[in-house]
Amino acid sequence: MIELEKLDFAKSVEGVEAFSTTRGQVDGRNAYSGVNLCDYVGDDALRVLDARLTLAMQLGVDLDDLVMPRQTHSCRVAVIDERFRALDIDEQEAALEGVDALVTRLQGIVIGVNTADCVPIVLVDSQAGIVAVSHAGWRGTVGRIAKAVVEEMCRQGATVDRIQAAMGPSICQDCFEVGDEVVEAFKKAHFNLNDIVVRNPATGKAHIDLRAANRAVLVAAGVPAANIVESQHCSRCEHTSFFSARRLGINSGRTFTGIYRK
């Protein structure tokens, strides 16, 4: 049994579940120790498959109902629909290559992303029956991937002021120290730096609030601020519960954040 961190929306949503996996029992000497569903970060393939099978069984879905992209810090969004489901496995994998967000209205399909400090965002318009998930690292945030997801949801029939968004466990501002080139990227992308950047007085280093930056992107895209909630779990501070590349290194497991219509 995998312990799941339930992600709640600001308003009650019927028939939709959203969650992030936790690592479970951890061997501190092994950066992959615990529950990892990501198959392209160097973990043992059989361990990853076992974790996926366990989660699918726990959620009451088939293994091929777990859909996750091969993320590359892009701003590409894929729609998981009947046409996608009709593709063979190789065609599906090709369609998910270089994708960092998914949208679907299909019931019983668990869409999700894998993160280790980046911000996972789940979104829903329950009236339209549309759910989505995105992976927003600093590059995806600068590229406003959350806006791209909202726009795709609306193309599929969602109404922007009905959309609710919840951010899963991710790195907190205190832990997310960045170089000046990252600050400059946010500046060039016209983010309000006063809202998202602070300097550590002792080191002079910049720290960015990725959650606040993504909240700003969502609000600018038309999602009501009252409809956005953020997990307060920091992946780096709580690296024994959630994977953290900053703490464990890039060769480590990933936290899976998913959403589905029951």
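Even glycines carry a Cβ here, placed using N, Cα and C.
These come from Swiss-Prot:
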BINDING   Asn36, Tyr40, Met68, Asn114  Cu cation 3 binding site
BINDING   His73, Cys75, Cys118, His135  Cu cation 1 binding site
BINDING   Cys172, Cys175, Cys234, Cys237  Cu cation 2 binding site
MUTAGEN   Asn36 to Ala  Loss of 1.0 of Cu/mol of protein. Loss of catalytic activity
MUTAGEN   Tyr40 to Ala  Loss of 1.0 of Cu/mol of protein. Loss of catalytic activity
MUTAGEN   Met68 to Ala  No effect on Cu content. No effect on catalytic activity
MUTAGEN   His73 to Ala  Loss of 1.0 of Cu/mol of protein. No effect on secondary structure. Loss of catalytic activity
MUTAGEN   Cys75 to Gln  Loss of 1.0 of Cu/mol of protein. No effect on secondary structure. Loss of catalytic activity
MUTAGEN   Asn114 to Ala  Loss of 1.0 of Cu/mol of protein. Loss of catalytic activity
MUTAGEN   Cys118 to Gln  Loss of 1.0 of Cu/mol of protein. No effect on secondary structure. Loss of catalytic activity
MUTAGEN   His190 to Ala  Binds only 1.0 of Cu/mol of protein. Causes major change in secondary structure. Displays about 10% of wild-type catalytic activity
MUTAGEN   His207 to Ala  Binds only 1.0 of Cu/mol of protein. Causes major change in secondary structure. Displays about 10% of wild-type catalytic activity
MUTAGEN   Cys234 to Gln  No effect on Cu content. No effect on catalytic activity
MUTAGEN   His239 to Ala  Binds only 1.0 of Cu/mol of protein. Causes major change in secondary structure. Loss of catalytic activity
Task: binding-site residues near His73 (mutagenesis position) (Cα-Cα within 10 Å), from His135, Cys172, Cys175, Cys237 - done: His135
Task: Under 8 Å by Cβ from Cys234 (mutagenesis position), counting only residues of that chain that are 6 or more apart - done: Pro169, Ser170, Ile171, Cys172, Asp174, Cys175
- [ ] Run through the Cβ atoms and count how many others sit within 10 Å of the one on His207 (mutagenesis position).
- [x] 19
TODO: Run through the Cβ atoms and count how many others sit within 10 Å of the one on His239 (mutagenesis position).
DONE: 22
Task: DSSP three-state assignment for His73 (mutagenesis position) - done: coil
Task: Protein Cβ atoms within 10 Å of His135 (Cu cation 1 binding site), excluding its own - done: 26
Task: Env. residues of Cu cation 3 site, Cβ within 8 Å of mean position of Asn36, Tyr40, Met68, Asn114 Cβ - done: Leu37, Cys38, Asp39, Val41, Val48, Gln71, Arg254, Phe256
Open item on the list: Between Cys118, Cys172, which of the recorded positions has its C-beta surrounded by the fewest other C-beta atoms within 10 Å?
Closed with: Cys172
TODO: Compute the centroid of the Cβ atoms of Cys172, Cys175, Cys234, Cys237, then list the same-chain residues not in that set whose Cβ lies within 8 Å of it, in sequence order, for the Cu cation 2 site.
DONE: Ile171, Gln173, Asp174, Phe176, Ser235, Arg236, Glu238
Open item on the list: Can you tell me how many other Cβ atoms are located within 10 Å of the Cβ belonging to Cys75 (mutagenesis position)?
Closed with: 20
Task: From recorded positions Cys75, Cys118, His135, His239, the one whose Cα lies nearest His190 (mutagenesis position) - done: Cys75
Open item on the list: Quick check on the recorded positions Met68, Cys175, Cys237: which one has the highest count of other Cβ atoms within 10 Å of its Cβ?
Closed with: Met68
Task: Cu cation 1 site shell beyond His73, Cys75, Cys118, His135, criterion: Cβ within 8 Å of Cβ centroid - done: Gln71, Thr72, Ser74, Asp100, Ala101, Ser134, Ala136, Gly137, Arg139, Gly140, Thr141, Ile145
Task: Cα-proximity to Asn114 (mutagenesis position), 10 Å cut-off, over mutagenesis positions Asn36, Cys75, His239 - done: Asn36
